Amino acid sequence: MDYFPVISVDLQSGRRVVSVEYFRGDGPPRIPYSMVGPCCVFLMHHRPSHEVRLRFSDFYNVGEFPYRVGLGDFASNVAPPPAKPFQRLIDLIGHMTLSDFTRFPNLKEAISWPLGEPSLAFFDLSSTRVHRNDDIRRDQIATLAMRSCKITNDLEDSFVGLHRMIATEAILRGIDLCLLPGFDLMYEVAHVQCVRLLQAAKEDISNAVVPNSALIVLMEESLMLRSSLPSMMGRNNWIPVIPPIPDVEMESEEESDDDGFVEVD
């Protein structure tokens, strides 16, 4: 049996929120399709290709889509990355809570890409310590891809768009693109988020009265990478997020009836 995607759009707080849910079918699709990890993707704008290439972009740049991508009970048509330098950090972050990051303005901004709001979902899906079955993973992967690209009706273009977003942000941050071939898009988003967090952490560390577990882990990882793999830190061009200055309520002075004059008997 195969699982096919159903896309739904809800109106929440005045904005359109897309979700993808997979349902069991009664056989293989009757139209061209691909598998991105556990996700079946119907192909309407790209030709399926059985060739093996180094990068996802080697396919969609010529109007094609790899027949199989990523991990699964199949051979991927996109080659895996040569290394996963941030797997340890991803596993550590996978056990933290969102509030560990959102209390600091720069860390919050770092994990707000690519969704436009802070999320640890990509770390959860990429952690080797968090295990979910494919029934849950396929819904989450497809939903995250569509929400990241702000596309509400096309899963195929969402996966292409997400890899384009990863490549664009990687170039901005000074990340080697060979580490982000499009083999595992959820991991690759988490990889870019790690670099963003490491670049952002130095801003929040200088302002933190007492560093929490998230800042401590990021400080330790930063020190280790600077001594062993400094290129993994990227270009270090983070634009600081300045925390807002809290409003200070001033006591209003009572108005004087005598306008500053003192009566003398």
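Cβ coordinates are placed from backbone N, Cα and C, and glycine is handled just like the others.
Annotation of the mutagenesis experiment Arg16 to Ala in Swiss-Prot: No effect on filament formation. Looking at Swiss-Prot, the entry for mutagenesis of Arg30 to Ala says: No effect on filament formation. What Swiss-Prot says about the mutagenesis result for Pro80 to Ala is this: No effect on filament formation. Record note (Swiss-Prot) on the mutagenesis of Lys150 to Ala: Partially disrupts filament formation. Here Swiss-Prot notes a mutagenesis experiment, Arg164 to Ala, with the remark: Disrupts filament formation. Inhibits TFIIH complex degradation. Loss of interaction with FBXO3. Mutagenesis annotation in Swiss-Prot: Thr168 to Ala, described as Partially disrupts filament formation; the structure shown retains the original residue. While the structure shown retains the original residue, Swiss-Prot records the mutagenesis experiment Arg173 to Ala with this note: Complete loss of binding to host EIF2AK2/PKR. Partially disrupts filament formation. Quoted from Swiss-Prot, the note attached to the mutagenesis of Arg235 to Ala states: Partially disrupts filament formation. Here Swiss-Prot notes a mutagenesis experiment, Phe261 to Pro or Ser, with the remark: Loss of formation of nuclear filaments and GTF2H1 degradation. Decreased virulence.
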So if I draw a 10 Å sphere around the Cβ of Arg164 (mutagenesis position), how many other Cβ atoms end up inside it?
17
CB neighbours of Pro80 (mutagenesis position) within 10 A?
12
What subset of the mutagenesis positions Arg16, Arg30, Pro80, Arg173, Arg235 lies within 10 angstroms of Lys150 (mutagenesis position) at the C-alpha level?
Arg16
Nearest to Arg173 (mutagenesis position) in three-dimensional space, by Cα, is which of the mutagenesis positions Arg16, Arg30, Arg164?
Arg164
List, in sequence order, the same-chain residues at least six positions removed whose CB sits under 8 Å from that of Arg16 (mutagenesis position)?
Val9, Asp10, Thr152
Sort the mutagenesis positions Arg30, Arg164, Thr168, Arg235 by C-alpha distance from Pro80 (mutagenesis position) and give me just the closest.
Arg164
Between Arg30 (mutagenesis position) and Arg164 (mutagenesis position), what C-alpha distance do you get in Å?
29
Nonlocal neighbours by CB distance (under 8 Å) for Arg235 (mutagenesis position), same chain, sequence gap 6 or more:
Leu172, Arg173, Gly174
